[in-house]
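Asker: Dumping the structure here so I can ask a few things about it.
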Amino acid sequence: MSDIFEEAASFRSYQSKLGRDGRASAATATLTTKIRIFVPATNSPELRWELTLFALDVIRSPSAAESMKVGAAFTLISMYSERPGALIRSLLNDPDIEAVIIDVGSMVNGIPVMERRGDKAQEEMEGLMRILKTARDSSKGKTPFVDSRAYGLRITDMSTLVSAVITIEAQIWILIAKAVTAPDTAEESETRRWAKYVQQKRVNPFFALTQQWLTEMRNLLSQSLSVRKFMVEILIEVKKGGSAKGRAVEIISDIGNYVEETGMAGFFATIRFGLETRYPALALNEFQSDLNTIKSLMLLYREIGPRAPYMVLLEESIQTKFAPGGYPLLWSFAMGVATTIDRSMGALNINRGYLEPMYFRLGQKSARHHAGGIDQNMANRLGLSSDQVAELAAAVQETSAGRQESNVQAREAKFAAGGVLIGGSDQDIDEGEEPIEQSGRQSVTFKREMSISSLANSVPSSSVSTSGGTRLTNSLLNLRSRLAAKAAKEAASSNATDDPAISNRTQGESEKKNNQDLKPAQNDLDFVRADV
């Protein structure tokens, strides 16, 4: 039987890589689009700045074709290079486009001067002039910059040009991090990163671009795979460089840290919180299939090479194999662990159709019960004695209890999945609290089949105190006191039957109070079940 299990694991690995070997035998070439890319022929600061302004206007012009805007994006992205044309020729390898690189030696009225002469060149220059005119007319006289003085600035020294180009390119590179995964909600994170570079004095806020222009550029990045491919090639290239790098290359490399692995948070969170925590729950038979899948995906990720972190940006078809829907049980368990021990994971949207509530709660419970667990291999490397290990485990348990009491709802990601409330079950709920709603669906608290009173009375105080600590004891005592108060109210209401009006009113108030008391009782029941 061991052979079939080994073959199953090997088959998973083969299935993940199926069809990736060999070369295509059929003619799979696609139609191409011709784009014109204007690059400076010299290092003149004045020429480069005028060409930069021209590219900014083309991208915001409503009359410019998409191919024209793509060419302008290539111009802006490569402007930091000493030889932009050589950079584009060496890195551009896109079967969807045919790049025509045009060296610009001079500018007239803000447009490049064509080297060749004749009616054709004159018509092209007139077309470029119309593109600039519509860009300025559509913006009602506004410039691409927040400070309009930057648009009319005449740059003649190289230091000012470098500062301006780095600032403009930094804003473009910041856009790519969310251009594919969340373009509609990207402004907040982009603003934080821009503020970071301003605070570090790595960019000049005088050359800050308007939000309208950034929106146009973000949309272009979302639509154009060719531009993203070129940017990814630059990211891969700048990582290969040695210790001596220019300012522009350093800031591009820094932004690349945010771009890496974009769109693959579920895969890497599963590895981090599902595997590397090494909780005993991984021994469950239900997880073995997902574990084999994750193992084969990790091997495949390594085989893809340096482009693997950017597979979502590059729209590679292999990216779908890394989606959490391929290993839903292990992912659900990992998300339960993550939302319990990592505060930053509380904001991650894990409300997916393939989320398994039972394994999500199992992850939460494992993270709580195994807080303070010690890795014996690491303890042996550090030379820790048994007393030191015990003290460390006790300290972690103590701090973990305080952390959970402080903000359980935020830490454990209380949210609605499929109309059922998950997580956050071990904190007391105010009697006046309303049921939580999310995405237009009312959350439903799980029904309890076990009697509350029987469960509360069946757990000795001593066992509860030792297993769950003081917090569990107090919660159980509160539960018992509420049950006793409820019984006293029922006895009092049964004696007030002489006056029918009073009896009816008392009965209605009692039912309303009982319903309110039931919510915290159910919540405390979750707490008892989670810790006993």
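Keep in mind that glycine also has a Cβ here, set from the backbone N, Cα and C atoms.
At each noted site, the model still has the original residue.
Residues or ranges marked as RNA binding site by Swiss-Prot: LYS178, ARG193, TYR258, ARG352. Annotation of the natural variant THR30 to Ile in Swiss-Prot: In strain: Isolate Malaysian flying-fox. Under its natural variant annotations, Swiss-Prot gives ILE429 to Val the following note: In strain: Isolate NiV/KHM/CSUR381. According to Swiss-Prot, the naturally occurring change GLY432 to Glu is described as follows: In strain: Isolate NiV/KHM/CSUR381. ASN457 to Asp appears in Swiss-Prot as a natural variant; the accompanying note says: In strain: Isolate NiV/KHM/CSUR381.
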Asker: Taking THR30, LYS178 as the recorded positions to compare, which has the smallest set of other Cβ atoms within 10 Å?
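Answerer: THR30, out of the recorded positions THR30, LYS178, has the fewest neighbouring Cβ atoms within 10 Å.
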Asker: May I ask for the distance between ARG193 (RNA binding site) and THR30 (variant position), taken between their Cα atoms and rounded to an integer number of Å?
Answerer: 38
Asker: Just the number: how many Å between the Cα atoms of ARG352 (RNA binding site) and THR30 (variant position)?
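Answerer: THR30 (variant position) has its Cα 36 Å from the Cα of ARG352 (RNA binding site).
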Asker: For the C-alpha pair, I'd like the distance in angstrom between THR30 (variant position) and LYS178 (RNA binding site), rounded off.
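Answerer: Answer for this pair: 28 Å between alpha carbons.
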Asker: In whole Å, could you give the widest CA to CA gap in the RNA site formed by LYS178, ARG193, TYR258, ARG352?
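Answerer: Site span for RNA, by Cα atoms: 28 Å.
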Asker: For TYR258 (RNA binding site), which residues in the same chain are close in space, meaning a Cβ under 8 Å from its Cβ, but six or more apart along the sequence?
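Answerer: Residues satisfying the criterion: ALA177, ARG193.
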